[in-house]
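Following: one structure in structure tokens, then a few remarks.
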Amino acid sequence: METFDPTELPELLKLYYRRLFPYSQYYRWLNYGGVIKNYFQHREFSFTLKDDIYIRYQSFNNQSDLEKEMQKMNPYKIDIGAVYSHRPNQHNTVKLGAFQAQEKELVFDIDMTDYDDVRRCCSSADICPKCWTLMTMAIRIIDRALKEDFGFKHRLWVYSGRRGVHCWVCDESVRKLSSAVRSGIVEYLSLVKGGQDVKKKVHLSEKIHPFIRKSINIIKKYFEEYALVNQDILENKESWDKILALVPETIHDELQQSFQKSHNSLQRWEHLKKVASRYQNNIKNDKYGPWLEWEIMLQYCFPRLDINVSKGINHLLKSPFSVHPKTGRISVPIDLQKVDQFDPFTVPTISFICRELDAISTNEEEKEENEAESDVKHRTRDYKKTSLAPYVKVFEHFLENLDKSRKGELLKKSDLQKDF
């Protein structure tokens, strides 16, 4: 993938919003079948323009209105907010206190910077294949719980374009949830607690909740290769001292000695498991709980959610198919059938897909000179000729399931009415 030059972004965005952005699918998503009157019209969008100019409370009548505005403004970033009681672009005309956020998808934001205390390869905004496994585990753990523990059907996972992932839960019942219920859900999904000053961030009680057991089973599939080989979390004294801080002091000396005699993280982990197991058998009710090995695995691998993003109904989150202005990468949907294969470094940049389009356009110009073709039809075909196509397909698959589910619900309702 070619390098992205941020100085080219203004020109690239013009082309992207004119010829490549998947407007029809995007509108189809946020309109939700047009079942609820004014649902799309009451949705808040925010645009971040060049030089960090930020405009909130944008709203649009229809797909055409949205397209025109995006092509006029060429936003560097698009965020999606709640569905309000009134049109957001008229919020200043509404009586004080009457303008209220009413519905929104339940959203989750997982950012790699929140793992800086446990990843050794990168820090802050940087990511690499060695630490991306954290995002793979996060998607697997959170998605399994949303699907199986809560019964949520319509979950859209999206790469942020730089260092994290977002999830949009779009079931109709979920969009209506109160802030209190959202807080309860995100609390259920949170285990790693405490700021930078807190060394031990995971505390398990003797009774292990099924959610934790299932999460551990997912982590186990990745732990050896991710934590012991790639992150090498027991490589040297500095790294193993961090782990010793998570276990009772009474076993520190024994572990120090065995760690010094061992040659690598794999061997040291085996020693730790043996010593911890022996300790657990001897002391049933220690304040550290009986699950030392699991607590370490969870602290190093369990998802770290930004709680505030999930609990607030009026919280804005970056839109799918927005462009990251620093990396140039498109914020693309992730195929849940291929989570392990998803590679953020192969996600196309805006410069790459615009070059692809240029190359194709040059070849086709002669052919199309004689053909009258509508701009919409032309654009629908345009993204299909670029590396964006497979990601739009993932999005379309998600939308098809949403449509099927909605039609099923409408049929159920009409059958019930017939019974009366």
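Glycine residues also receive a Cβ, built from the backbone N, Cα and C atoms like all the rest.
Taken from Swiss-Prot, the feature active site applies to GLU44 (among others). DSSP classifies GLU44 (mutagenesis position) as strand under the three-state reduction.
Listed in sequence order, the residues of the same chain lying 6 or more apart from ASP109 (mutagenesis position) and placing their CB within less than 8 Å of its CB are GLY164, HIS166, LEU305, ASP306, VAL309, SER310, LEU317. The Mn(2+) 2 binding site feature in Swiss-Prot is assigned to ASP109, ASP111, ASP306.
According to Swiss-Prot, the feature Mg(2+) 1 binding site maps to ASP109, ASP111.
All protein chains considered, the CB of CYS131 (Zn(2+) binding site) has 22 other CB atoms within 10 Å. If you look up Swiss-Prot, you'll see CYS121, CYS122, CYS128, CYS131 marked as Zn(2+) binding site.
Swiss-Prot lists GLU44 to Ala among its mutagenesis entries, and the accompanying note reads: Strongly decreases primase activity, which can be partially rescued by increasing primase concentration. Packing around GLU44 (mutagenesis position) is summarised by its Cβ count: 22 other Cβ atoms lie within 10 angstroms of its Cβ, all protein chains included.
Annotation of the published mutagenesis ARG56 to Ala in Swiss-Prot: Loss of primase activity; the original residue is retained in the structure shown. Under a cutoff of 8 A between CB atoms, and with a sequence separation of 6+ in the same chain, the neighbours of ARG56 (mutagenesis position) are GLU44, SER46, GLY81, PRO88, LEU316. Secondary structure from DSSP puts ARG56 (mutagenesis position) in a beta strand.
In the three-state DSSP classification, LYS77 (mutagenesis position) falls within a strand. Record note (Swiss-Prot) on the mutagenesis of LYS77 to Ala: Decreases primase activity.
Under the DSSP three-state reduction, ASP109 (mutagenesis position) is assigned to strand. Looking at Swiss-Prot, the entry for mutagenesis of ASP109 to Ala says: Loss of primase activity.
Under 8 Å, Cβ to Cβ, and six or more positions away along its own chain, ASP111 (mutagenesis position) finds SER160, ARG163, GLY164, ARG304, ASP306. Among the mutagenesis entries in Swiss-Prot is ASP111 to Ala, noted as: Loss of primase activity.
Listed in Swiss-Prot is the mutagenesis experiment ASP111 to Asn, annotated as follows: Decreases the binding affinity for NTPs.
Under the heading of mutagenesis, Swiss-Prot lists ASP114 to Ala and annotates it as follows: Slightly decreases primase activity. Counting every protein chain shown, the number of other Cβ atoms lying within 10 Å of the Cβ of ASP114 (mutagenesis position) is 17.
Sequence-distant neighbours of ASP116 (mutagenesis position) (same chain, six or more apart, CB under 8 Å from its CB) are SER123, SER124, listed in sequence order. Following the DSSP three-state reduction, the secondary structure of ASP116 (mutagenesis position) is coil. Annotation of the mutagenesis experiment ASP116 to Ala in Swiss-Prot: Slightly decreases primase activity.
DSSP assigns SER160 (mutagenesis position) to coil, not to a helix or a strand. For the published mutagenesis SER160 to Ala, Swiss-Prot gives the following note: Abolishes NTP binding.
Neighbour density for ARG163 (mutagenesis position): within 10 A of its CB lie 24 other CB atoms from the protein chains shown. Quoted from Swiss-Prot, the note on mutagenesis experiment ARG163 to Ala is: Abolishes NTP binding.
In sequence order, GLY81, LYS104, VAL107, ASN308, VAL309 make up the list of same-chain residues 6 or more apart from HIS315 (mutagenesis position) whose Cβ falls under 8 Å from its Cβ. Classification of HIS315 (mutagenesis position) by DSSP places it in coil, neither helical nor stranded. Looking at Swiss-Prot, you'll find the mutagenesis HIS315 to Ala noted as follows: Decreases the binding affinity for NTPs. Loss of primase activity.
Counting only same-chain residues at least 6 apart in sequence, those with a Cβ under 8 Å from the Cβ of LYS318 (mutagenesis position) are LYS77, ILE78, ASP79, ILE80, SER160, GLY161, HIS166, SER331. The note that Swiss-Prot attaches to the published mutagenesis LYS318 to Ala is: Decreases the binding affinity for NTPs. Loss of primase activity.
Residue pair CYS122 (Zn(2+) binding site) / CYS301 (variant position) shows a Cα separation of 15 Å.
In the three-state DSSP reading, CYS121 (Zn(2+) binding site) counts as coil. Least crowded of the binding-site residues (CYS121, CYS122), judged by neighbouring Cβ atoms within 10 Å of its own Cβ: CYS121. Counting only same-chain residues at least 6 apart in sequence, those with a Cβ under 8 Å from the Cβ of CYS128 (Zn(2+) binding site) are CYS121, CYS122. Cβ neighbour count for LYS77 (mutagenesis position) (all protein chains, 10 Å cutoff from its Cβ): 18. For the recorded positions given as SER160, CYS301, ASP306, the lowest number of other CB atoms within 10 Å of the residue's CB is seen at ASP306.
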